[in-house]
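Copied over from Swiss-Prot:
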| type | residues | note |
| --- | --- | --- |
| MUTAGEN | HIS56 to Ala or Phe | Translocated into the host plant cell but loses the ability to trigger host cell death |
| MUTAGEN | GLU83 to Ala | Not translocated into the host plant cell and loses the ability to trigger host cell death |
| MUTAGEN | PHE84 to Ala | Not translocated into the host plant cell and loses the ability to trigger host cell death |
| MUTAGEN | TRP112 to Ala | Translocated into the host plant cell but loses the ability to trigger host cell death |
| MUTAGEN | TYR158 to Ala or Phe | Translocated into the host plant cell but loses the ability to trigger host cell death |
| MUTAGEN | TRP169 to Ala | Not translocated into the host plant cell and loses the ability to trigger host cell death |
Amino acid sequence: MLNRISSSSPTSYVSSGSSSAGINPSINVRPPRGGPVDTLVGAASDNNLVYIGDEHGKLFIPKLITESAAKLKNAGVDHLAVEFVKHSDGAAFREALSDGKSAVKHFLEASWGRHGDAWLDKVSEALCSAHRAGIYVSGIDRKMAIDQPKTPMQKILYMKKRLALNVAWDAAATREASAVCANKSIVWGGAGHFSNSKTDGPKDMRPGLVISFDLTGRGSSRINDADEHSHIVIAGEDN
């Protein structure tokens with residue numbers, strides 16, 4: 001169980017006084033308590049909008065979503081918006097969801113298979129687990145007319161174009177949440193999209209609590225006082 005992953009290290013209980021200074025009042029930051037599942041569910045309980053910064057290829061994060069799905073639903077989460085699906089492919093994705101994990105994995109493979117079969121399998125399982133728990137799962141990404149980058153300069157330009165998608169992501173997530181009258185939403189996408197988010201949440205997106213990860217296996221879940229890229233760090237070990 002993921003709640004046990006970092007149990008060998010005591011959870012850090014950090015005063016949120018200095019960390020909370022200047023933070024948008026709609027973002028509620030509390031010291032993590034318990035293991036990774038409890039920390040994620042607690043963040044969702046305290047906030048109407050949570051951003052999960054993914055590290056593509058790392059298995060811990062989709063495994064955490066899978067284990068947390070039922071508890072997230074019980075905490076009031078109605079909507080999971082994900083980078084892994086184009087918003088325009090919503091109908092086809094929902095059909096794949098209804099057909100189960102293998103269909104979802106096949107649906108995602110062309111765009112995300114480069115991050116490894118094991119990771120793709122865990123992401124597919126996480127999306128299906130959320131769906132089975134009664135959480136509405138939607139895609140928020142947009143097609144880009146650009147080839148995969150090869151040179152360092154191409155990679156820089158590619159990332160700039162990717163980060164410019166935050167406006168489109170937010171519009172899609174807002175639209176889908178409104179369609180199902182969601183009270184609480186989680187947006188799950190690449191951590192780079194949620195950088196410099198300490199004050200108001202991610203750039204060009206609605207204010208919300210941002211979660212990042214420490215997957216060294218040596219840390220503990222904590223309020224992020226080290227940088228401006230998230231509010232809470234969930235500790236675990238990728239395996």
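Here the Cβ of each residue, glycine as well, is placed from N, Cα and C on the backbone.
None of the listed substitutions appears in this model.
When the mutagenesis positions PHE84, TRP112 are compared by the number of other C-beta atoms lying within 10 angstroms of their own C-beta, TRP112 comes out lowest.
Put simply, TRP112 is the one of the mutagenesis positions HIS56, TRP112, TYR158, TRP169 whose Cα lies nearest to the Cα of PHE84 (mutagenesis position). Checking each of the mutagenesis positions HIS56, GLU83, TRP112, TYR158 against TRP169 (mutagenesis position) by C-alpha distance, the shortest gap belongs to GLU83. TYR158 (mutagenesis position) sits 16 Å from GLU83 (mutagenesis position), taking the Cα positions as reference.
DSSP assigns HIS56 (mutagenesis position) to coil in the three-state reduction, outside any helix or strand. Around GLU83 (mutagenesis position), taking its Cβ as the centre, 19 other Cβ atoms fall within 10 Å, counting all chains. Other Cβ atoms within 10 Å of the Cβ of TYR158 (mutagenesis position), summed over all protein chains shown, number 16. HIS56 (mutagenesis position) is 9 Å away from TRP112 (mutagenesis position) when you measure Cα to Cα.
In sequence order, TRP112, HIS115, TRP119, GLY190 are the residues of the chain that are 6 or more apart from HIS56 (mutagenesis position) and have a CB within less than 8 Å of its CB. For TRP169 (mutagenesis position), the count of additional Cβ atoms within 10 Å of its Cβ stands at 22 [all protein chains shown]. In this structure, PHE84 (mutagenesis position) is part of a beta strand by DSSP.
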